[in-house]
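Colleague: The structure under discussion is supplied below as structure tokens; questions concerning it will follow.
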Amino acid sequence: MLQINSRLAVIDGWLVDTVKRKPINFRSPEVRLLLPNDDDYKKLSQQNLVDWTRLKKDSNSVLVGVKSMELFKHIKLVLREFFLLEDGRIILKRIRSKLRYKVVKKLTCKCCRLYLPKWGTVYIHPMLKDKEKPLAGVCEFSLDVNPDREYPLIEINVSHQYIIIEGFLLYLNERRLYRWNDNNLRSQVGLTKWAHLRKTYNPVSLDILYSLNSNFYFVKDDLLFQLLGKRVFVKFCKVMENGKCGKAPLWYRVKRTTTAKATHIAYAISNSTAPDSFKSKNNDYRFIVREKPIVENTISNLDYSDIKKQQFTEAEVVKRKISADISQIENVHTQFNSQKEKNNIRVNKVSSEVLDQISKFPVSRVTLLLMSAGQDKNYIELVEELARRLEKICIEKTTQSLEEIRDTFQANPEMQASFDKEYYQSIEEYKITLELIKEDLLITLIKQMENMWAAEKKFSTEEEYVSPRFLVADGFLIDLAEEKPINPKDPRLLTLLKDHQRAMIDQMNLVKWNDFKKYQDPIPLKAKTLFKFCKQIKKKFLRGADFKLHTLPTEANLKYEPERMTVLCSCVPILLDDQTVQYLYDDSIIPEFEATSSYATKQSKCGRKMSLQMEPDLLFQEAIRRMRHLTAYDVLRRNYIAAFEELYMGNCND
């Protein structure tokens, strides 16, 4: 270090104001004011000083490492949070909304801010040389989230999502923590499932925190802080608590502080959100503290082993008491609980890697599945937009049908009031059912739309004219005159083709027609040329849960429902040598959904007949039955498929 005057010094090429403890740009006009003596200024100009503009030119990031431990001993450092982007840049956390690149890592370090008038702001931080030890109180940290770790994701009626991390129950929709022993939560989940989840995951950490005399609770998993978002900087301090016999035992508490003095990060919880029995007049906040320090504080005389022991000892006592209280509540409520639990509760596993990609909750299971599969962000957004359109179409159609039933009671306000209770409940239930149908069908429908099905057989794609009348294409021999496929072993070919033409056919990898006898259902194919040159007929089939076509049921097989599942499909018939007929169809074409219009007409006639002929009580019961039918899973599932076909055919026509 070279001392220029009583205030300025040069340290490893950096001009430092030792009074204000900050670096100074030697090109700044204030340098001359601080060095009125010409000799001092001349001595400074002879030094090989760092050119600040090179810092920005040499780096695309705002965080720049400097290999000078001596420099950072004489300047002030503040704690700042940064994002490491997938293109290698490091930027300040607060400008994340402007990003176009994925955040790879979140990091925090103590650094010093430098302002360059033409180049903007950069932050310098200490970068170690070989065999150098880090400065006391200066080290980098980042939230260390294991991308493969999985967590229980609890869904209540699809639209409410919770996650459990180290015993803390986090309501993802609002990024807010919940106590497990909460009356509203218990009624929402239902007593039976509430008790089961408690025994499986025991998410009572927030209940414990509110019951502690200490105002802090350690957490190891950084994902909790990442999801909660807003963090505060804290430090531990010793206090003397009043004890028995005049003794004053040593006690540790957490206190908010500045970034320069912080040793840990934490999430602050206001005591105003705690139950009245847990509120403390002396402390406004309690803190969930990240167990790993953000700095190695070698100056502090605090013993962290004592701090952890304090929490562990106190928490174990509180945990046993809370478990006993909750068990008692479960026993009491179980004896008097006769209500049927109607809410739809599901528990799934979700990885932290997937959670890190989600900016807003709730998120559908379809989106979670696509994220887990590593699908592109733009593709996922398109799927979500398609899902919104399908949901809108289904809701509009179902609501219209329900409104027609509701209008039946316009002349009887008392009966309409009774019906409205069932009506509004049905609306809530069918929206949940639609979400479940989306999870069951949407991805399968998209795969069908994208023509991603694999054919039942891999046929040859060669195209070659054997004669002006016969064409080989898609593994078939096509008779262009009769516009149909013909069996390569057909005896008629002996007179219709010459010897060398038949020899040519024998050398080709064509479909063996005897193989078709193995199939009872129509066969899906990817064979554009075949369907182009062959005559097709319209035939009714049944579409199964796998979206493939099946033959109509016989008397021995009545498990299908023909009116609901029947579709009309274009297909190519082929006559086998045992005089049975097999059907080939293009699996990239969505068949016509035949049952929709006839079914709607039937329901409409039934509705008019019902409203004209029934007594009021019977009319009410029949209206409830019809409403339940319209909001049933099978009916909504059929409407969802029809809506998809409507969108698909609309895009095709465009």
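Each position is counted from 1, following the chain as shown.
Just so it is clear, glycine is given a Cβ too, placed from its N, Cα and C backbone atoms.
Original residues throughout; no substitutions modelled.
As listed in Swiss-Prot for this protein:
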MUTAGEN   Val466 to Gly  Abolishes interaction with ORC1
MUTAGEN   Arg469 to Gly  Abolishes interaction with ORC1
MUTAGEN   Phe470 to Ser  Abolishes interaction with ORC1 and SIR4
MUTAGEN   Leu477 to Pro  Abolishes interaction with ORC1 and SIR4
MUTAGEN   Asp479 to Asn  Abolishes interaction with ORC1
MUTAGEN   Trp513 to Arg  Abolishes interaction with ORC1 and SIR4
MUTAGEN   Cys534 to Ala  No effect
MUTAGEN   Cys569 to Ala  No effect
MUTAGEN   Val572 to Gly  No effect
Colleague: On a simple 10 Å Cβ count over all chains shown, which one of the mutagenesis positions Val466, Val572 is most densely packed?
Modeller: Val572
Colleague: Enumerate same-chain residues with a sequence separation of six or more from Leu477 (mutagenesis position) and a Cβ-Cβ distance below 8 A; give 'none' if the list is empty.
Modeller: Val466, Phe470, Leu471, Pro485, Ile486, Asn487, Pro488, Ile505, Leu510
Colleague: Out of Arg469, Cys534, Cys569, Val572, point to the one nearest Trp513 (mutagenesis position) in space (Cα versus Cα); all of them are mutagenesis positions in the record.
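Modeller: Minimum Cα distance from Trp513 (mutagenesis position) across Arg469, Cys534, Cys569, Val572 lands on Val572.
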Colleague: Give the distance between the Cα atoms of Arg469 (mutagenesis position) and Asp479 (mutagenesis position), rounded to the nearest whole Å.
Modeller: 6
Colleague: Between Val572 (mutagenesis position) and Asp479 (mutagenesis position), how many Å separate their Cα atoms?
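Modeller: Val572 (mutagenesis position) to Asp479 (mutagenesis position), Cα-Cα distance: 13 Å.
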Colleague: What count of other C-beta atoms do you get within 10 angstroms of the C-beta of Phe470 (mutagenesis position), across all chains shown?
Modeller: 21
Colleague: Specify the count of other C-beta atoms within 10 Å of the C-beta of Cys569 (mutagenesis position).
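Modeller: Its Cβ shell of radius 10 Å holds 21 other Cβ atoms.
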Colleague: Over all shown protein chains, what is the count of other CB atoms within 10 A of the CB belonging to Trp513 (mutagenesis position)?
Modeller: 20
Colleague: Using Cβ atoms only, which residues of the same chain lie under 8 Å from Cys534 (mutagenesis position) while being at least 6 residues apart in sequence?
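Modeller: In sequence order, Ile478, Glu483, Lys484, Pro485, Val572 meet the Cβ cut-off.
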Colleague: Specify the secondary structure state of Arg469 (mutagenesis position) as given by DSSP, simplified to three classes.
Modeller: coil
Colleague: Most Cβ neighbours within 10 Å: which of the mutagenesis positions Arg469, Asp479 is it?
Modeller: Asp479
Colleague: Would you identify the secondary structure of Cys534 (mutagenesis position) according to DSSP, in three states?
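Modeller: Note: Cys534 (mutagenesis position) is coil by DSSP, not helix or strand.
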Colleague: Cα-Cα, whole number of Å: Asp479 (mutagenesis position) versus Cys569 (mutagenesis position)?
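Modeller: With the alpha carbons as reference points, the distance is 23 Å.
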